[in-house]
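**Student:** Questions regarding the structure given below will be posed in turn.
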Amino acid sequence: MNDSIQLSGLSRQLVQANLLDEKTAVQAQAQAQRNKLSLVTHLVQSKLVSGLALAELSAEQFGIAYCDLNSLDKESFPRDAISEKLVRQHRVIPLWRRGNKLFVGISDPANHQAINDVQFSTGLTTEAILVEDDKLGLAIDKLFESATDGLAGLDDVDLEGLDIGSADKSTQEDASAEADDAPVVRFVNKMLLDAIKGGSSDLHFEPYEKIYRVRFRTDGMLHEVAKPPIQLASRISARLKVMAGLDISERRKPQDGRIKMRVSKTKSIDFRVNTLPTLWGEKIVMRILDSSSAQMGIDALGYEEDQKELYLAALKQPQGMILVTGPTGSGKTVSLYTGLNILNTTDINISTAEDPVEINLEGINQVNVNPRQGMDFSQALRAFLRQDPDVIMVGEIRDLETAEIAIKAAQTGHMVMSTLHTNSAAETLTRLLNMGVPAFNLATSVNLIIAQRLARKLCSHCKKEHEVPRETLLHEGFPEDKIGTFKLYSPVGCDHCKNGYKGRVGIYEVVKNTPALQRIIMEEGNSIEIAEQARKEGFNDLRTSGLLKAMQGITSLEEVNRVTKD
């Protein structure tokens, strides 16, 4: 009998498409049957035909849509739609759901039984989407990776030992047993390392009634990264509390701690840890404190050239005050530390009061303020003034007493740096006036104000040009004389970034206190008058600086609107 008569439909199509010769096709078909594999899987594993070629051919021949799995956000796959047993048995994967219709990825278009079984099991209308077989296998493994999978080799992470808080001995021993559970140790280590590698700033470990989830804040946005079994909740919490030196038996009150992770022989990263009792257990949030972020240099922060020169000039002044303002998470600490690093030489005495100290810097005297123990910002400032300081940094000006001491220091031969939670440079000045700071003292002590936000940077690998009508550009505030001289880009998403953005860049309003602004302050002018004068003197506000970043192709207009529009 002729070999070609023995060929299945797919084998015949491969021969007709010159992807296989007849002899190889017959042998592959027989080998797949012996190994109890689908022909598609055998061909890909044997490297006889690529997964992409098979998918494209099958899509054309069977009239089924093809989709590249790597272009999809695998975190959004409806994992619970199909049981793991059924997924692995039929080698299918749930991609997305629309109403009562479930779309599943398959690599073998002839596997009609898979679609029938999925439809029967879920009660949903099921539509097949062709995907590449090699990518399908990886995606299935990733989808059902459990809390203890893929963690081998992480036990050797060097976590500095910390004493456990004084708890009841029996409770302590029970909790310690939970905390030392090997799979939990590996899972926690993996989460910490993944957060560091992904450039995340915060980790959230969150218990709920029926689920436990872990989320990372990356580039300012929270996203879910893991859903370990709910049964691991108490053990994960115990492990994190042991590492942070917290009292494991205390589950009714918030606690604060710290973890130091050594990621190489020369580099370690600190995590600030906070626990919060919730309805379903303790939520734990960790802030990553990477000292290298404060040593990137001013050029890496995103200042426009004229803004950078204003900051550097202010740092060279022998006395006065530099204020950095913005909401929580806007990068104020990094801006301050960057300035302190520039000033950190052997002939300058620098002291800082912080709540808490986030980044340890050699050569700088850093103090943790703790009002409950009698050390608040104002008391730290008074102590600094008796320590022969050149530069003083106050983590935040929160009250009139701290503001008055800081201003007095700035007027008596010291450089003072601090932050406020205000929206703009103009609002910073009026906030201090409203606190009760005398207008004359404020006008003569403040040298520079920096208001800032952090915007996500477009991924350079996948950003695409975005056409925007002229009327829209004018409405958004782009300069009329610049329209037509620049291109705007929008996010796409690729393997490098996942969502179209990678990293963040600062958007700044840098205002020098000029004689004209001093007059308005001494007359106790409002924020509108101050902002108008700053614009007249050529200082870009946050909105204008953000539009410049969009015109330069660094970020998108949508992102500028997100961080600068009230």
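Cβ coordinates come from backbone N, Cα and C, glycine included.
So, quick note: what you're seeing has the original residues, none of the substitutions.
Copying in the features that Swiss-Prot gives for the protein in this structure:
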BINDING   GLY326, PRO327, THR328, GLY329, SER330, GLY331, LYS332, THR333  ATP binding site
BINDING   CYS459, CYS462, CYS494, CYS497  Zn(2+) binding site
MUTAGEN   GLY331 to Ser  Complete loss of pili formation
MUTAGEN   GLU354 to Gln  About 70% reduced twitching motility
MUTAGEN   ASP355 to Asn  No loss of twitching motility
MUTAGEN   GLU358 to Gln  Loss of twitching motility
MUTAGEN   GLU396 to Gln  Loss of twitching motility
MUTAGEN   HIS414 to Ala  Loss of twitching motility
VARIANT   ALA30 to Thr  In strain: PAK
VARIANT   SER46 to Asn  In strain: PAK
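Set these features in their place in the structure for me.
**Tutor:** Reduced to three states, the DSSP call for LYS332 (ATP binding site) is helix. Within 10 Å of the C-beta of LYS332 (ATP binding site) we count 24 further C-beta atoms, all protein chains included.
According to its DSSP assignment, CYS462 (Zn(2+) binding site) is coil. Cβ neighbours of CYS462 (Zn(2+) binding site) (same chain, under 8 Å, six or more residues apart in sequence): PRO491, VAL492, GLY493, CYS494, HIS496, CYS497, GLY500.
Summarising the environment of GLY331 (mutagenesis position), the number of other Cβ atoms within 10 Å of its Cβ, over all protein chains shown, is 22.
In the structure as shown, the Cβ atom of GLU354 (mutagenesis position) sits within 10 Å of 19 other Cβ atoms.
For ASP355 (mutagenesis position), the same-chain residues 6+ apart in sequence whose C-beta sits under 8 angstroms from its C-beta are ASN368, VAL369, ASN370, PHE377, GLY395, GLU396. In the three-state DSSP scheme, ASP355 (mutagenesis position) falls into the coil class.
Around the Cβ of GLU358 (mutagenesis position), the same chain contributes ARG272, ARG287, LEU289, THR333, each under 8 angstroms and 6 or more positions distant in sequence.
Cβ-based neighbour count (10 Å, all protein chains) for GLU396 (mutagenesis position) stands at 16. Reduced to three states, the DSSP call for GLU396 (mutagenesis position) is coil.
If you draw a 10 Å sphere around the CB of HIS414 (mutagenesis position), it holds 21 other CB atoms from the protein chains shown. HIS414 (mutagenesis position) falls outside any helix or strand according to DSSP and counts as coil.
The Cβ of ALA30 (variant position) has 12 other Cβ atoms within 10 Å, all protein chains considered.
The 10 Å shell around the Cβ of SER46 (variant position) contains 15 further Cβ atoms across the protein chains shown.
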**Student:** Counting all other Cβ atoms within 10 Å across every protein chain shown, which of the binding-site residues THR328, SER330, THR333 scores highest?
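**Tutor:** In terms of Cβ crowding, the pick is SER330.
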**Student:** How long is the line from the C-alpha of GLU354 (mutagenesis position) to the C-alpha of LYS332 (ATP binding site), rounded to the nearest angstrom?
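**Tutor:** Pair distance, Cα basis, whole Å: 13 Å.
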**Student:** Report the same-chain neighbours of GLY326 (ATP binding site): residues 6+ apart in sequence with Cβ closer than 8 Å to its Cβ, ordered by sequence.
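**Tutor:** For GLY326 (ATP binding site), the qualifying residues are LYS332, THR419, HIS421, THR422, ASN423, ALA451, GLN452, ARG453.
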**Student:** Taking just the CA atoms, what is the gap between ALA30 (variant position) and CYS459 (Zn(2+) binding site) in Å?
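**Tutor:** One finds 47 Å between the Cα atoms of these residues.
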**Student:** For the binding-site residues CYS494, CYS497, which one has its C-beta crowded by the most other C-beta atoms within 10 angstroms?
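**Tutor:** Of the binding-site residues CYS494, CYS497, the highest Cβ count within 10 Å belongs to CYS497.
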